[in-house]
Amino acid sequence: ADTKEVLEAREAYFKSLGKSMKAMTGVAKSFDAEAAKAEAAALEKILATDVAPLFPAGTSSTDLPGQTEAKAAIWTNMADFGAKGKAMNDAGAEVIAAANAGDATAFGAALQKLGGTCKACHDDYREED
């Protein structure tokens, strides 16, 4: 894949994740078990994506100014970046489990935890808009 395709795929992945978070936040406000299960299934598909190919060397905001918000720190701290990604996937698994159990309280708590993992990564590895 060329650089443009990689950047488009990376952006599409994170946009789909953001859209999923927004939808689940809506579901959590007035918990609907069936809607939660449907959103959890969508989240599960998103989180099954192998994101490693979306972060090839040479695709940071330093390399491609104005084309991406991915900081160069990702590539100099790949182990930490990977750990943050794993934390997101683990929190996502908690959201999915709570949704499938129909547990509104656990769903809300897991969703907050998932949002926290997004913020933790953005704080270190995403350029400010």
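Using N, Cα and C of the backbone, Cβ positions are placed for all residues, glycine too.
Annotation comment: Swiss-Prot describes ARG10, LYS15, THR68, GLU69, CYS118, CYS121, HIS122 as heme c binding site. Summarising the environment of CYS118 (heme c binding site), the number of other Cβ atoms within 10 Å of its Cβ, over all protein chains shown, is 18.
Of all the Cβ atoms in the protein chains shown, 12 others lie within 10 Å of the Cβ of LYS19 (variant position). Swiss-Prot lists LYS19 to Gly among its natural variants, and the accompanying note reads: In strain: M110 and St Louis.
Natural sequence variation is annotated in Swiss-Prot for SER30 to Ala, with the remark: In strain: M110 and St Louis. Taken residue by residue with DSSP, SER30 (variant position) is part of neither helix nor strand, so it is coil. In sequence order, no residues are near SER30 (variant position), counting only same-chain partners six or more apart with C-beta under 8 A.
While the structure shown retains the original residue, Swiss-Prot records the natural variant ALA38 to Val with this note: In strain: M110 and St Louis. Neighbour list (ALA38 (variant position), Cβ cut-off 8 Å, at least 6 residues apart, same chain): empty.
DSSP assigns ASP90 (variant position) to a helical segment in the three-state reduction. Looking at Swiss-Prot, you'll find the natural variant ASP90 to Glu noted as follows: In strain: M110.
In this structure, the binding-site residues ARG10, HIS122 were compared by how many other Cβ atoms lie within 10 Å of their Cβ, and the smallest count belongs to HIS122. Note: the CA-CA distance between THR68 (heme c binding site) and LYS19 (variant position) rounds to 19 Å.
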